[in-house]
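Enquirer: Pulled these features from Swiss-Prot for this protein:
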MUTAGEN   D68 to A  Reduces the enzymatic activity
ACT_SITE  D68  active site
MUTAGEN   E137 to A  Abolishes the enzymatic activity
ACT_SITE  E137  active site
Amino acid sequence: MDLVTYQTIKVRFQASVCYITFHRPEANNTINDTLIEECLQVLNQCETSTVTVVVLEGLPEVFCFGADFQEIYQEMKRGRKQASSQEPLYDLWMKLQTGPYVTISHVRGKVNAGGLGFVSATDIAIADQTASFSLSELLFGLYPACVLPFLIRRIGRQKAHYMTLMTKPISVQEASEWGLIDAFDAESDVLLRKHLLRLRRLNKKGIAHYKQFMSSLDHQVSRAKATALTANQDMFSDPQNQMGIIRYVETGQFPWEDQ
């Protein structure tokens, strides 16, 4: 593998395992266009290499906290009224779900909003005991249109519905009971190594054929794509929602709080 320097992620290869670490400590590990582009670049490289396992990791305190409101705010202040399409992010999650490698989310700390898209899209999700999971979008008049097809596929409609409406974090224990997390332990690094000991034995061709077969059994995510992208763009282009985001970034106040 060629040595490449990235702005938003750290990447390392260890035999047949690729580790992608979200690394935006200055932005609470939120998602921006560069992070999406860089992750797609690495996954494309993994597809044509000997990589059989891709591990996603974050910072110790936050795995991924969703959309970068600061970046969205800057776009709005520059006069951009129409929100950009989230198709690259949706495609990234679909690659994690269907690509010819086993994908693992190794979660420590907080996961919010779009961060749940990563967790839901991966084949396996493990965590330590500090992990928590939330969907905060409705607090801003939004909803997780692009996350929901992946989350519903993972934990079912009602639990995803409940998480969306309540907007509050669930613990790693609840996440495990709901099937969002497959395994958790205080020593999640050890837990990850145990998983990799088994997964390293799988060959790439077998993984690719199996994941193609699994994808053929359920077309929910691909069918929902156009509807989810349209809904997301409409929400982020709505003037009232934009004002709520601007106010939150400038003052730290939520939409329901008094001026």
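Each Cβ is built from the backbone N, Cα and C atoms, and glycine gets one as well.
In this structure the noted substitutions are not present, so the sites keep their original residues.
Can you tell me where each of these features sits in the structure?
Expert: According to DSSP, D68 (mutagenesis position) sits in a coil region rather than a helix or strand.
Within the same chain, residues at least six positions away from D68 (mutagenesis position) with a Cβ under 8 Å of its Cβ are R24, A27, T30, I31, N32.
Secondary structure at E137 (mutagenesis position), as computed by DSSP, is helix.
For E137 (mutagenesis position), other Cβ atoms within 10 Å of its Cβ number 23.
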